[in-house]
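As written in Swiss-Prot, here are the features:
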- Leu51, Thr52, Glu72, Ser125, Asn129, Gly130, Thr132, Val272, Gly571, Met583: FAD binding site (BINDING)
- Gln164 to Arg: Does not affect stability but causes a twofold increase of the enzyme's specific activity; when associated with E-591 (MUTAGEN)
- Arg167 to Asn: Stabilizes the enzyme structure by the introduction of new hydrogen bonding (MUTAGEN)
- Arg357 to Thr: Stabilizes the enzyme structure by the introduction of new hydrogen bonding (MUTAGEN)
- Glu396 to Gln: Optimizes the charge-charge interactions at the surface of the protein 3D-structure (MUTAGEN)
- His538: active site, proton acceptor (ACT_SITE)
- Arg559, Val560: O2 binding site (BINDING)
Amino acid sequence: MQTLLVSSLVVSLAAALPHYIRSNGIEASLLTDPKDVSGRTVDYIIAGGGLTGLTTAARLTENPNISVLVIESGSYESDRGPIIEDLNAYGDIFGSSVDHAYETVELATNNQTALIRSGNGLGGSTLVNGGTWTRPHKAQVDSWETVFGNEGWNWDNVAAYSLQAERARAPNAKQIAAGHYFNASCHGVNGTVHAGPRDTGDDYSPIVKALMSAVEDRGVPTKKDFGCGDPHGVSMFPNTLHEDQVRSDAAREWLLPNYQRPNLQVLTGQYVGKVLLSQNGTTPRAVGVEFGTHKGNTHNVYAKHEVLLAAGSAVSPTILEYSGIGMKSILEPLGIDTVVDLPVGLNLQDQTTATVRSRITSAGAGQGQAAWFATFNETFGDYSEKAHELLNTKLEQWAEEAVARGGFHNTTALLIQYENYRDWIVNHNVAYSELFLDTAGVASFDVWDLLPFTRGYVHILDKDPYLHHFAYDPQYFLNELDLLGQAAATQLARNISNSGAMQTYFAGETIPGDNLAYDADLSAWTEYIPYHFRPNYHGVGTCSMMPKEMGGVVDNAARVYGVQGLRVIDGSIPPTQMSSHVMTVFYAMALKISDAILEDYASMQ
């Protein structure tokens, strides 16, 4: 009996150890000297240790015969304490060494630059994001197969992989009473990524239920689980959190349990500069990568099978361009020989965010977050008829304008994308905007235009990869509907903040406050928004997965066209935006592509 008690005590104490003690082993295992891998050969090299990179590395190395090297510019950060682990500290990490903070070009909409927040460390942006766990509309994912020809990329398959990644925690009675709704059939329970209600232990604010009451008066559904393929309505939602409320980031979940595998190595503090290509045959082949920290200190490491780019939608396309894979018009002026001519870096689609914030009465105090995924008609309200007229008459003009600005390469192909978006809006009633409510001391709405029609680009500006000189231009609001949509959604947030049951807790507006008349019309909002918004940090599309003739860079197995042994496996490849937070889809992508890689590996044995 005494032995049993002692054993139980030891187990309990071990479980209670702070994460920074439990993670000492992983930090000691990380390689920091590039000479440890320089000149070596492994089966697979992964450029980038973020969400998709670490998920794929963990999946591939389940086979002890497969060796994987992950190269990451940052370090292990999951044990940094509340600034990383506490989702309620969202934003505090911005501007630190864990934030790449990529700067855009000077934006035409306001003659200012903006910062793109992106995680620099093992786990990537799962270290710094808000942790929201929702899924897009079924029609959006289905279109990847039906419109873009990506066989196997449909809702049923992608949702199955997303559930495979998930370890869901159902809300308790208190959380359900506060506004959570849970459909067990829409969640996985045996996966790796912990997802469940955010709960500080404080009472929940009644403002969430007040919002639900206010939108129900408008015919908007409220008992919604945003994981089921139709995110329209108002509800609370899961976050990527353990039950003890510690962030469930990609390094904690995919690397920490697996770092002791002898076939998995992780090199930190190094940048992948370019892919090494062999051109002995008719088709170039990726045989490794060059990596380093600056031009005078680079190394090569070699891949027996494949190189997998997972550096994110801002950086993976630049690695391709530095490698000679991209548009001749971009590469040749920099003195880079074009090995494969592809529209790399185009089709960049990021969302925008503006804020409406109000003071609340003491009766409204408490924790709580909820989202209103609003349809096109709900977003535009009385302006809906005119907005639909734009959709029905302007698509071809918008495509021509986007191509002329360098955001895409072909008007006909872009028109197919626009018609797809119109189909979502008109025939499937997908969510067009998101009003994200946080009740932490205020009633604050972050408001997103979810489906931008504008197209931007990212391109290198120098042939030296280690200078990190590239132009990132999302071209925010250069499409008239995008500006109108962001303006209308933000106007809607102001309206709902002081409507119906919400009025009970309204104690005056602080943002926009006096910066915009309370009775401002939509035209006034379109003048206000360009100077009072931020990027949403959800850029996709820069190495789009679609047919070459439509502007694709990779095929439906994420293989780069015209190159053997090279894939892009990150947020660069979705060909469209989504009415969702993107993590659920990115985890599904990583697992689905991993299976494709493993199938190819098995066929070679």
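Going from the start of the chain as shown, residues are counted 1 onward.
The backbone N, Cα and C atoms fix where each Cβ goes, glycine too.
If you look for the noted substitutions, you won't find them, since the model keeps the original residues.
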Top Cα neighbour of Gly571 (FAD binding site) in the set of recorded positions Arg167, Arg357, His538, Val560: His538
Lowest local Cβ density (other Cβ within 10 Å) among recorded positions: Glu72, Glu396: Glu396
Candidate nearest Gln164 (mutagenesis position) in space, where candidates are the recorded positions Leu51, Asn129, Arg357, His538 and distance is Cα-Cα: Leu51
Integer Cα-Cα distance in angstrom, Glu72 (FAD binding site) to Arg357 (mutagenesis position): 38
Closest of Leu51, Thr132, Glu396, His538, Arg559 to Arg357 (mutagenesis position), Cα positions, recorded positions only: Thr132
Cα distance (Å, whole number) from His538 (active site, proton acceptor) to Arg167 (mutagenesis position): 23
Integer Cα-Cα distance in angstrom, Arg559 (O2 binding site) to His538 (active site, proton acceptor): 22
Cβ neighbour count (within 10 Å, all chains shown) around Arg559 (O2 binding site): 21
Minimum Cα separation from Thr132 (FAD binding site), reported as the residue among recorded positions Glu396, His538, Val560 that achieves it: His538
For Asn129 (FAD binding site), nearby residues of its own chain (Cβ under 8 Å, 6 or more apart in sequence): Tyr90, Gly119, Tyr537, Met583
